Amino acid sequence: MESQLHELAEARWFLSKVQDDFRGGKINVEITHKLLEKLDFPCHFAHVKHIFKENDRQNQGRITIEEFRAIYRCIVHREEITEIFNTYTENRKILSENSLIEFLTQEQYEMEIDHSDSVEIINKYEPIEEVKGERQMSIEGFARYMFSSECLLFKENCKTVYQDMNHPLSDYFISSSHNTYLISDQILGPSDIWGYVSALVKGCRCLEIDCWDGSQNEPIVYHGYTFTSKLLFKTVVQAINKYAFVTSDYPVVLSLENHCSPGQQEVMASILQSTFGDFLLSDMLEEFPDTLPSPEALKFKILVKNRKVGTLSETHERIGTDKSGQVLEWKEVIYEDGDEDSGMDPETWDVFLSRIKEEREADPSTLSGIAGVKKRKRKMKIAMALSDLVIYTKAEKFRNFQYSRVYQQFNETNSIGESRARKLSKLRVHEFIFHTAAFITRVYPKMMRADSSNFNPQEFWNVGCQMVALNFQTPGLPMDLQNGKFLDNGGSGYILKPDILRDTTLGFNPNEPEYDDHPVTLTIRIISGIQLPVSSSSNTPDIVVIIEVYGVPNDHVKQQTRVVKNNAFSPKWNETFTFLIQVPELALIRFVVETQQGLLSGNELLGQYTLPVLCMNKGYRRVPLFSKSGANLEPSSLFIYVWYFRE
């Protein structure tokens, strides 16, 4: 009897929602599409057309209310959702409050759930008032809950800034872009303000500005010696000022590639000061005279990264003085060992360092006399006004690890090209991690990438490089990893590096085949696909799901499902995969949906989603999908089950 009452209540509710649209008798496919949205179940029009055609029995392009209900049930009352619902109900019609709590604790691992939480879920998602009033949930409410943001794969607490933000800047991975002003290739592509706006909205915290002398004493931004278009420096700065803290409160670093004359450098300094005002960091913080401040201490601050002459104390003493026309000579004395990248065992390295220190104390000018050390000089004129705006991010050429350990100051940052960084990460891994534990290190794409392609950033995160700069305008795997990694910590653009990359006494080596420190065993069941994107080449694509793990080399693995033929609307797999992840703190997981097109043409990417392994919820979860360009493809998603434990 109770079951029949609930069925009647559900029928009355459904009729009340749709009957007005059927006053004319039948509806077409466009109204069907809108009505599904009205019922809180938006659907891709391509899928609506397909299901509409299957249910239009008379092939008139119009359907009855019964035919619409069949379409609605096909979309909402999915078999895999109904099976879960039935497992926790006695009559397969209604989920009690206690049964909902049982489901949430046993299946979703919501261990702190209580009656007030379950009532809140019922009130939020149950659309049938009679059922809601009894603190129960129908399949309608349960389906709405399972398809809601609360059941997404990404952990809710990872959507907030939950990490300790009081460590020095060098203790964080920092979301960084390369050639931010470009929105295409590096030879003919246009420069555009949108490059900066888009990067900042995505949470990027380090922007590159390539500055050159312009006409009428107006510095310009473009990729020098190419045919890329030009932007006014002041226009770029104004855009940054508007969007700098829209997504994140934490500091923005402006990495200046400065090719300007002293006169136009002075103009740059004036523009920076007048535009940013108090947001521009122009003096050291009192509590951080000789150590890097934290992101928390630098909230809402703009930092300038550029060459600098003199010390922070000298800069402090000049505050308030007139610097017009004053030019400083920047000198770079480069000491290089003969074979920079050759391996050096720790004992030999310590002897080498001791020798440098002894020579330095005795007579700095004799350093070049050490066997194997070469010396050369470089000079450049810098406007004092611009030099004095560089505080905690002084650009300093990277010579080698030995030199940095002896000479490098706490506020000096290095930029290393990808090829050299890759070589160092393989041959000098311990020294590299020791270096990045102390100094901010930026890795940038090699010059040969004229098409603005990117490298895999994971290999440099593995050795602690803070600023792994990518071409944000170029979609693909590297940017998927970038976007996925920086979803963490509230999308703030700052992620605290794990202990193994901050504490050098741990002796971490990402290249070791095994790292026995509480690995994670991860099990994922790919259950089904929900309204997957339609292929550009076929309305009935053959779908495959690929799971990829990126992290230290030993954790890099790829597994895939079987191919489901001719079904993008609701393909089903029910396939289980297990992964052993040695260093989960550095691991990202990527879900890829492709359509199989044959050996010659290759697979077509339909959607993907990347996130940190430790940001995954357990239980039945929905994986949102994003296009190659990063567009959200909702309601396209995967329905999966996740379980993992740490040894």
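Glycine is treated like the rest: Cβ placed from N, Cα and C.
Those substitutions? Not in this structure, it's all original residues.
The active site annotation in Swiss-Prot covers H178 (among others). DSSP assigns H178 (active site) to coil, not to a helix or a strand. Within its own chain, H178 (active site) has E208, Y444, P445, A469, L470, N471, F472 as residues 6 or more apart in sequence whose C-beta sits under 8 angstroms from its own.
Annotated domain 'PI-PLC X-box' per Swiss-Prot: 163-307, in sequence order.
Taken from Swiss-Prot, the feature domain 'PI-PLC Y-box' applies to 386-502, supported by sequence analysis.
Residue counts for the domain 'C2' (502-627) under DSSP (helix as H, G, I; strand as E, B; rest coil) come to 13 helix, 60 strand, 53 coil. Per Swiss-Prot, domain 'C2' is recorded for 502-627.
The note that Swiss-Prot attaches to the published mutagenesis K299 to E is: Defective in Ca(2+) oscillation activity and loss of nuclear translocation. Residues near K299 (mutagenesis position) in space but far in sequence (CB under 8 A, at least 6 apart, same chain), listed by position: D249, Y250, P251.
Per Swiss-Prot, mutagenesis R376 to E is noted as: Abolishes nuclear translocation.
According to its DSSP assignment, R378 (mutagenesis position) is in a strand. The note that Swiss-Prot attaches to the published mutagenesis R378 to E is: Abolishes nuclear translocation.
Among the mutagenesis experiments that Swiss-Prot reports, K379 to E is described with the note: Abolishes nuclear translocation. Sequence-distant neighbours of K379 (mutagenesis position) (same chain, 6+ apart, CB under 8 A from its CB) are E329, W330, K331, E332.
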Mean of the pLDDT scores, which run from 0 to 100, over the domain 'C2' (502-627): 93
Cβ neighbour count (within 10 Å, all chains shown) around R378 (mutagenesis position): 10
The domain 'PI-PLC X-box' (163-307) - residue tally per DSSP class, helix then strand then coil: 44 helix, 31 strand, 70 coil
